[in-house]
Amino acid sequence: METLKSNKARLEYLINDMRRERNDNDVLVMPSSFEDLWELYRGLANVRPALPVSDEYLAVQDAMLSDLNHQHVTDLKDLKPIKGDNIFVWQGDITTLKIDAIVNAANSRFLGCMQANHDCIDNIIHTKAGVQVRLDCAEIIRQQGRNEGVGKAKKTRGYNLPAKYIIHTVGPQIRRLPVSKMNQDLLAKCYLSCLKLADQHSLNHVAFCCISTGVFAFPQDEAAEIAVRTVESYLKETNSTLKVVFNVFTDKDLQLYKEALNRDAE
């Protein structure tokens, strides 16, 4: 049973456990600040392969992450819709949102970002949810026998996040402009696949990150238009009661989504 009382002590335990696993016997002076300890832990967790972990590790990790992740939670019930009763735009950290599901912009290997301390959404979601998500994703890939295709959607538990589930989708990667019709359609398919999966599992609400607009380089304005158009068409054509949150992080994306929703209303 997990008995460590502070998150700093938990971080030190997890760091030492992962270093032992790597046969890292170099002398390490533990950082004194929580922030530096977190960065060390996060980097090790990011690069750790999808291998089994001990019950003790999980207990310590879950106690720490659950505590940290529930300190600053935004509940969907506290948000006001921007259009109708079921479309929301919210600026903030998607990993703090209490909701049925959040959408993760994954890569085709489907194991989460394995670059230490990288600030992509895939890295942040996996880090804050816990190692179990990587293990679940690895099992999905093992069962299907191939990398994840662009435009599909798979569901895992949210584990230590306020969100109950994570829906993972691989968006198109843009290598040249203008964006091709094929890649526009693939991005729309990402949103459609996530919406269908949410309804298939009787979820009440889902929050989308800005799929493909980070390192995958989809232009933000085009992506916002496609996201809004696809979601609104789906809700109208299926009569779905699903509540949809467009989660944005930057001021630019916030403005783009507001403009896209206003244009669609004209």
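Including glycine, each Cβ sits where the backbone N, Cα and C put it.
Taken verbatim from Swiss-Prot:
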BINDING   ASP93, ILE94, ASN107, CYS120, ILE121, ASP122, SER212, THR213, GLY214, PHE216  ADP-D-ribose binding site
BINDING   CYS113, HIS118, CYS120  Zn(2+) binding site
DOMAIN    74-265  domain 'Macro'
MUTAGEN   ASN46 to Ile  Decreases hydrolase activity with GcvH-L as substrate. Does not affect zinc binding
MUTAGEN   ASP93 to Arg  No effect on hydrolase activity with GcvH-L as substrate. Does not affect zinc binding
MUTAGEN   CYS113 to Ala  Loss of hydrolase activity with GcvH-L as substrate. Loss of zinc binding
MUTAGEN   HIS118 to Tyr  Loss of hydrolase activity with GcvH-L as substrate. Loss of zinc binding
MUTAGEN   CYS120 to Thr  Loss of hydrolase activity with GcvH-L as substrate. Loss of zinc binding
MUTAGEN   ASN123 to Thr  Loss of hydrolase activity with GcvH-L as substrate. Does not affect zinc binding
MUTAGEN   GLY214 to Glu  Decreases hydrolase activity with GcvH-L as substrate. Does not affect zinc binding
MUTAGEN   PHE249 to Leu  Loss of hydrolase activity with GcvH-L as substrate. Does not affect zinc binding
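For PHE249 (mutagenesis position), the count of additional Cβ atoms within 10 Å of its Cβ stands at 16 [all protein chains shown]. Among the recorded positions ASN46, ASN107, ILE121, ASN123, GLY214, the ones whose Cα is located within 10 Å of the Cα of CYS113 (mutagenesis position) are ASN46, ASN107, ILE121, ASN123. Between the CA atoms of HIS118 (mutagenesis position) and ASN107 (ADP-D-ribose binding site) there is a gap of 14 Å, rounded to the nearest whole number. Straight-line distance linking the Cα atoms of SER212 (ADP-D-ribose binding site) and ASN46 (mutagenesis position), rounded to a whole number, equals 20 Å.
Checked against ASN123 (mutagenesis position), the recorded positions ASN46, ASN107, PHE249 differ in C-alpha distance, with ASN46 being the nearest. A gap of 7 Å separates the Cα atoms of PHE249 (mutagenesis position) and ASP93 (mutagenesis position).
For ASN46 (mutagenesis position), the nearest of the recorded positions by C-alpha distance turns out to be CYS120; the candidates were ASP93, ASN107, CYS120, GLY214. Around GLY214 (mutagenesis position), the C-beta neighbours below 8 angstroms that are at least 6 residues distant in the chain are ALA105, CYS120, ILE121.
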